[in-house]
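Written below as structure tokens is the structure these notes are about.
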Amino acid sequence: MTFAYKIDGNEVIFTLWAPYQKSVKLKVLEKGLYEMERDEKGYFTITLNNVKVRDRYKYVLDDASEIPDPASRYQPEGVHGPSQIIQESKEFNNETFLKKEDLIIYEIHVGTFTPEGTFEGVIRKLDYLKDLGITAIEIMPIAQFPGKRDWGYDGVYLYAVQNSYGGPEGFRKLVDEAHKKGLGVILDVVYNHVGPEGNYMVKLGPYFSQKYKTPWGLTFNFDDAESDEVRKFILENVEYWIKEYNVDGFRLDAVHAIIDTSPKHILEEIADVVHKYNRIVIAESDLNDPRVVNPKEKCGYNIDAQWVDDFHHSIHAYLTGERQGYYTDFGNLDDIVKSYKDVFVYDGKYSNFRRKTHGEPVGELDGCNFVVYIQNHDQVGNRGKGERIIKLVDRESYKIAAALYLLSPYIPMIFMGEEYGEENPFYFFSDFSDSKLIQGVREGRKKENGQDTDPQDESTFNASKLSWKIDEEIFSFYKILIKMRKELSIACDRRVNVVNGENWLIIKGREYFSLYVFSKSSIEVKYSGTLLLSSNNSFPQHIEEGKYEFDKGFALYKL
């Protein structure tokens with residue numbers, strides 16, 4: 001690894017890339033101040049033999065300001081405090097048991113998942129998650145962010161594990177314990193921007209683009225002068241999480257905000273690093289562009305899978321009747337049918353919301369190139385009141401929505417608590433210390449999202465914690481859906497037959513067919529089968545070809 005430090009026997013070699021600085025000193029707390037040597041690329045280095053694990057340090061710049069290491073491995077006192085040397089991992093296993101076709105993902109925000117809001121809290125729930133049937137947990141970003149309360153997308157130290165969650169040792173233990181249970185760990189990482197508080201990289205060098213902007217903060221310089229070192233900073237970060245913590249995969253935040261005009265896009269390079277270690281990488285993208293997941297021979301970035309917001313939007317708009325914002329493009333049953341058949345609803349057609357033609361067809365890509373959900377942190381948390389879908393629809397609709405995505409050919413992702421009918425909201429929350437930034441966040445969330453709760457108030461964070469009031473019927477329904485998904489080999493195979501009427505769908509796979517009845521309907525059934533699961537008791541145990549009157553609900557039949 002190029003950045004931060006390397007422990008070599010009794011010596012520690014420190015490295016800082018700071019081409020904007022003429023001189024830099026290393027200040028090791030309670031040890032001394034040391035002049036670093038600068039090379040022609042702006043790398044400052046020094047080797048010391050009097051420092052050890054747990055020692056803390058800062059860098060002193062030309063203007064005498066003291067800053068943490070931008071590649072810090074741990075910030076025990078937060079984003080403005082000194083960096084700490086940690087014990088490097090002594091063992092690395094380049095084997096992973098996680099296969100894309102087996103993925104059933106469970107998205108977790110560490111701080112609100114359990115009362116304690118730590119990695120230890122997550123560990124105590126691993127048996128529960130294993131029993132549910134999921135195969136991987138996806139951890140929302142844990143790179144050090146300001147304070148103790150944040151979604152994680154305001155992180156500023158890409159290599160440092162959040163102190164309030166349990167730090168490096170806590171995360172290492174979580175990954176180890178998850179692996180013992182046969183669960184993979186996917187880490188959500190943010191390479192499109194850095195947070196607005198605690199970012200000292202602007203003083204050091206051209207880490208950030210002068211050409212491009214994001215709504216959330218400065219974006220990395222991937223394609224301008226001296227971008228080679230910035231790309232190295234990011235690519236080594238990917239490798240660091242794999243080799244130091246043995247994570248099984250990554251979720252890349254909002255890749256549509258990563259702009260790179262280089263001959264080889266940074267996303268393709270990230271995928272190369274991930275695949276070198278037999279890991280998985282998933283992208284969040286709102287471009288509806290198959291290039292994200294297309295293989296290199298088709299000029300793609302070769303990312304393993306990408307999120308599909310269209311799938312969520314089509315189900316949400318149809319079941320809730322909401323038509324505001326991006327939901328204005330959705331609301332018909334035909335949208336659900338199209339997303340089932342073609343992945344993207346907008347795959348080259350005009351979007352009224354965007355006021356332009358949007359997307360491209362996915363072609364022959366299989367279902368495991370796409371991740372679907374009926375809830376996630378964005379779709380819940382960016383609502384003004386943070387409502388989960390269970391507060392917006394009736395119980396039968398909730399079960400129908402669950403079946404639609406858990407039995408789809410795509411990779412399903414459950415948002416924490418959804419599987420048992422969690423009703424607590426999930427708000428946006430933060431813990432900044434800068435008064436101007438705090439005011440800006442409050443005003444921005446109220447204006448853009450209609451959020452009346454104060455993001456900075458700890459009560460907003462506490463209200464977002466899971467209640468763990470488990471609805472056993474819903475939990476059992478989810479558990480059986482997941483079991484059926486595995487037993488019927490549903491994953492990846494997009495060769496399903498979808499037939500719909502005015503208020504119903506029939507979806508037929510190789511070994512099954514499923515009925516989705518959105519309101520009482522007369523339906524001509526052209527298959528026969530034995531009932532495996534239903535949302536209520538109105539469906540027959542055995543069904544033959546013929547015409548039936550069905551109440552609202554869902555049923556799954558074995559052919």
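The count begins at 1 with the first shown residue.
Glycine is no exception: its Cβ is also placed from the backbone N, Cα and C atoms.
Pulled from Swiss-Prot, these are the features on record:
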- 251-256, 309-313, 377-382: substrate binding site (BINDING)
- ASP253 to Glu: Abolishes enzyme activity (MUTAGEN)
- ASP253: active site, nucleophile (ACT_SITE)
- GLU284 to Gln: Abolishes enzyme activity (MUTAGEN)
- GLU284: active site, proton donor (ACT_SITE)
- CYS299 to Val: Reduces activity by 50%. No change in substrate specificity (MUTAGEN)
Nearest of the binding-site residues (HIS312, ASP378, GLY381) to CYS299 (mutagenesis position), judged by Cα-Cα distance: HIS312
Recorded positions (ALA254, CYS299), the one with most neighbouring Cβ atoms at 10 Å: ALA254
Cβ neighbours of ASP253 (mutagenesis position) where a neighbour is any other Cβ within 10 Å: 22
Where ARG251 (substrate binding site) falls in three-state DSSP terms: strand
Integer Cα-Cα distance in angstrom, ARG251 (substrate binding site) to GLU284 (mutagenesis position): 7
Other C-beta atoms that fall within 10 angstroms of the C-beta of ASP309 (substrate binding site): 22
Reduced DSSP assignment, CYS299 (mutagenesis position): coil
